[in-house]
Amino acid sequence: MCGRRGGIWLALAAALLHVSLQGEFQRRLYKELVKNYNPLERPVANDSQPLTVYFSLSLLQIMDVDEKNQVLTTNIWLQMSWTDHYLQWNMSEYPGVKNVRFPDGQIWKPDILLYNSADERFDATFHTNVLVNASGHCQYLPPGIFKSSCYIDVRWFPFDVQQCKLKFGSWSYGGWSLDLQMQEADISSYIPNGEWDLMGIPGKRNEKFYECCKEPYPDVTYTVTMRRRTLYYGLNLLIPCVLISALALLVFLLPADSGEKISLGITVLLSLTVFMLLVAEIMPATSDSVPLIAQYFASTMIIVGLSVVVTVIVLRYHHHDPDGGKMPKWTRIILLNWCAWFLRMKRPGEDKVRPACQHKPRRCSLASVELSAGAGPPTSNGNLLYIGFRGLEGMHCAPTPDSGVVCGRLACSPTHDEHLMHGTHPSDGDPDLAKILEEVRYIANRFRCQDESEVICSEWKFAACVVDRLCLMAFSVFTIICTIGILMSAPNFVEAVSKDFA
C-alpha cells in the first residue's frame, strides 16, 4: 500500500517538473531571441540581399459602397509572411516550444500599407501578435476595416459593374530591400452582400520606377470586381418610372371637356422630378458620365413635357372661338384629310349628312303665303308664325368647298329670293304679314349663323381629336423605344434581369 502511494507521488512530481521545465524553456527562449535584437534592423543574413515578403488577403465582407463620396468599405484580413534570420532556434534545445508570439513593435515587420486609403487614420489595421516558428518563419495576420478610394463609374447605373482597386505596398522599402510577392486572395469566408454580388478579386504584382531612385518599388494590387443587384432599384425606381410614363399617355385619352388634361400632365412631370431628385442624392456630383437611369428619367420628362405642350394646342383647338375665323386650308388638308385617313377616324355624323338635292325644293313665293293666309283672318300670332315657318320648308343643307357643310340656305329660285329680300309681294296692303316675314328672315339668318358656327367649332374639335390620337400613337411608340433602347443598352442588362428578377 505504501509502495503504491509512493509511486503516485513520484508521477505527480515528474509531471510538475515537466511543466516547470516547459515554462522555463519558453522563458529562456524569449530571452535569447530578444537579446541584442534590434526591431529597426532588416532581418537578413546578407544586407545586400532583399528580404522576400509574401502578401495576400482574405476578403470577409463588402460593408458599404459610397457612390457619392466614392469610398469602398471592406472587412479584410491581411496575410504577410517572411523569414527572420535572427528568430531561429534548435527545437532539441527547447523541447516542446514549437512557436512563439511577439507583440507589435518588439520585432521587425514590413511596413505594408494600403496606398489608396481613405481612412482618417490611414492605417486601419489592428496590430496583432507575430507568430514565429523554429525556422524563423514569421506570420502576421492583422485584420482591419479598410476604407479605400474607388472611382465609381455610374454610367450604367443601376446595371453597373464596379471595379475597386486595393493597392498595397511598402511605405519606406524599395524593391532592392524588400521583395514583395503576391499570393491569391482568399474569399472562402466571404459574407454575401445584399446590394452587391462579388464576381472576383484578381491580383497583380506591379513595379513602379520613380525619378528619384533607380530601384523599383513593387506593389500588389487586388481588384474587387462586383456587380450591383438591381432588384431594389428596379422595384423602387424603374418600375414606378415606367408606370408614371404610361400615365403620361393617358393625357391624350382624357376628354378635353374634363378640364384635367393639363393638371394630369403637370402632376406626372412633378412625380418624375421627385424620382430624379432621389437618384441625384445617391449619385456622385460628376460630369464624366450621365447615369443610365438619369438618361431614362430625362427622356421620360421630355416626353411628358412635350405632351403638356401638345395638350395646350389640343385645348386651343377644342375651345376655338368660331369668330376667330375658319380653319386654314393647309391645316384642314393635313389634319382632317391625311391624318384622319391614316388614323381611320371619321367626323361625327359624317355618314348621316343628307345629300344636297335629296328632296325637291319648293318654290317659296308670297303668293303661296297669301293663299295660306287667305284661309282665315290673321287673328293669332301663332297662326301667323306657323304660316311663316311653313314658307321655310324649302331649306336644306348643301356642302361648300371651303368649310365642309353649311346649313340653312333657302332652296329658292333667284327671282323669288330677290323678291322676298326686297320685300316685294302682292299683299302690300297687309303690314302685319310684312312684319311677320321680317321676323322670319331674322330668325332664319340667326339659325344660319348658328349652324355655320357649329360647323366651324366641330371642325376644330375634330382636329383636336385627330391631334390627340396622333400624339397618343407617336408618344406610345417613342416611350417604348426609349424604355427598351436605353435600359437594354447596359452591357449586363440580360444577366442582371435573369439573376435578380428570376
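Placed from the backbone N, Cα and C atoms, the Cβ positions cover glycine too.
So, quick note: what you're seeing has the original residues, none of the substitutions.
According to Swiss-Prot, the feature Ca(2+) binding site maps to Arg42, Val44, Ser172, Tyr210. Annotation of the mutagenesis experiment Asn46 to Ala in Swiss-Prot: Impairs TMEM35A/NACHO-mediated proper subunit assembly and trafficking to cell membrane. Among the sequence features in Swiss-Prot, the mutagenesis site Asn90 to Ala is noted as follows: Impairs TMEM35A/NACHO-mediated proper subunit assembly and trafficking to cell membrane. For the mutagenesis result Asn133 to Ala, the note given in Swiss-Prot is Impairs TMEM35A/NACHO-mediated proper subunit assembly and trafficking to cell membrane.
A separation of roughly 43 Å, to the nearest angstrom, links the Cα atoms of Asn90 (mutagenesis position) and Tyr210 (Ca(2+) binding site).
DSSP assigns Asn133 (mutagenesis position) to a strand segment in the three-state reduction. When the Cα atoms are compared, Asn133 (mutagenesis position) and Ser172 (Ca(2+) binding site) turn out to be 26 Å apart. Note: Arg42 (Ca(2+) binding site) has non-local neighbours Leu51, Trp108, Tyr173, Ser177, Leu178, i.e. same-chain residues 6+ apart with C-beta under 8 A of its own C-beta. In the three-state DSSP scheme, Tyr210 (Ca(2+) binding site) is classed as coil. Within its own chain, Ser172 (Ca(2+) binding site) has Asp111 as residues 6 or more apart in sequence whose C-beta sits under 8 angstroms from its own. Annotated pair Asn46 (mutagenesis position) and Tyr210 (Ca(2+) binding site), C-alpha to C-alpha distance, rounded: 26 Å. Take the CB of Asn133 (mutagenesis position) and look out to 10 A: across all protein chains shown you find 16 other CB atoms.
Taking the Cβ of Val44 (Ca(2+) binding site) as reference, residues of its chain lying under 8 Å away and at least six apart in sequence are, in sequence order, Pro50, Leu51, His85.
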